[in-house]
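The next block holds one structure in the form of structure tokens; read it before the comments.
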Amino acid sequence: MSIYQSIQDFISLALQNGTIEPLDELYHRNQLLHFLGLNDWAEVDKEAHEKDSLILMDQLLAIANENNVIEKGQDEFYEAALMNFITPRPSKINQDFWEKYKTSPDAATQYFYELAQQVNQVKTRDITRNIAFSHLTKYGKLEITINLSKPEKDPKAIAAAKLVKASSYPACQLCLENEGFYGIGNKPARSNHRIIQVSINGEDWGFQYSPYAYFNEHSILLNAKHQPMEINKRAFDNLLGFLDQFPDYMIGSNADLPIVGGSILTHDHYQAGRYEFPMAKAELREEIKLQQFPEVSCGIVNWPMSVLRLSSKNQVELSKAADELLKKWQVYSDESLQIKAKSADGKLHHTITPIARIREGKYELDLVLRDNNTSEIYPDGIFHPHPALHHIKKENIGLIEVMGLAILPARLKTELLEVEKYLLNQENEMSEIHKPWAEELKETEYFSKETVHETVQEAVGEVFEQVLKDAGVFKDNEVGQKGFYEFINFVNN
């Protein structure tokens, strides 16, 4: 197919998406020719030969590279700017989204999600590179992902970033100002990035899909203001308010304290999606009564972390009950279990990771109790993956991991292959950090070429299960569960 046919097919997508009107076609063509380093044209078929936007993207990027128009280390920025040619303006997308919303919330989100994939805002090809498997436990099936989707910066891009003058705009990667931002240095390319303007409880928010999605329709609800994360009654109201508008999605928040929180605490945001996580499938271990809230059902979830599940048709009472539990947890200590609400200097150590959904006509809130205390033995966190597990997972246990989906570092793809060679007594370059674990596996398992890969994955699953147990404040044993019931009594008194 000729380069001009590729360009014409790309323009056809812009027309189809409503990015341009028919009268804009010649103008759009000339802008695109210049962008690709071309100054000529040959007539081609108006009817598209290729309709896959990502194949066309590859073809046009090849043209740009041939014409030397992409500067060293600028591939990511140029690619996003190219896809911006077929991405409708924010006003057009918002108008179409809310028009489709009149049919149903599902129609609106499906429109936006499909468009985000087509214009490569959601990087579907990169996401398919992830390695995924599961691990069956007494709590249900945990999910494990080795995250390969986010490409490593090449040396040229790193060198180019060092030469860029520091900028405070946008203030962070979650600010609304990223929409359409070309990108510079260590600030990612967002030319083709679009955000839906949403009102939640009278506040302005933005709804976008995550470029490197960890689960189906992984989306982010971000505050229009650059302000810190905070778990409080307002947060519970926001989660439940979002469900009123998008009942087919779940939504949750990272905790708002270091160690137990996510990677971005400086910008208020939540994560949502059309996905049932392992924790959502977990049943109640035992139902309990909240004396002050007769309209709210409550129970302890059968999960390695310490989770209370609240359920009610009454959204107001549900939010009040969650707030009461949060306030009680923020002042509760049990030093026999190393649970300590405050430091001597008054610093708070307790918060909650909340997750909301609608199930069988009722609002449901899972409240995961978190404690970010440290000690001499556990300087990274008492309720954080312990050092023996750091060879697999040492990062914070955020919202997604809490719900039973491990996001493991890309290094494990090659490192685990070397572990397999070691277990088969083959020549290997296994990292020393895996040696104690691998030696333990060797003592307990017989390995063959046919079974070693699956057995190592199973062992990784066991590590993730232990990671969640380490993060649990009331351990799943007799002493820990006794402590959990003492906390419930404290809540009710």
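From the backbone N, Cα and C atoms, a Cβ is placed for every residue, glycine too.
What you see is the original sequence, not a version with the noted changes.
GLN95 (variant position) is surrounded by 13 other CB atoms, counting those within 10 A of its CB over all protein chains shown. According to its DSSP assignment, GLN95 (variant position) is helical. Quoted from Swiss-Prot, the note on natural variant GLN95 to His is: In strain: ATCC 7962 and NCDO 2054.
In the three-state DSSP reading, THR128 (variant position) counts as coil. Residues near THR128 (variant position) in space but far in sequence (CB under 8 A, at least 6 apart, same chain): none are found. One entry in Swiss-Prot concerns the natural variant THR128 to Ala. Its note says: In strain: ATCC 7962 and NCDO 2054.
Per Swiss-Prot, natural variant LYS435 to Arg is noted as: In strain: ATCC 7962 and NCDO 2054. Every protein chain considered, the tally of other Cβ atoms within 10 Å of the Cβ of LYS435 (variant position) stands at 13.
Look at LYS435 (variant position): DSSP puts it in a helix.
Between the alpha carbons (Cα) of GLN95 (variant position) and LYS435 (variant position) lies a span of roughly 57 Å.
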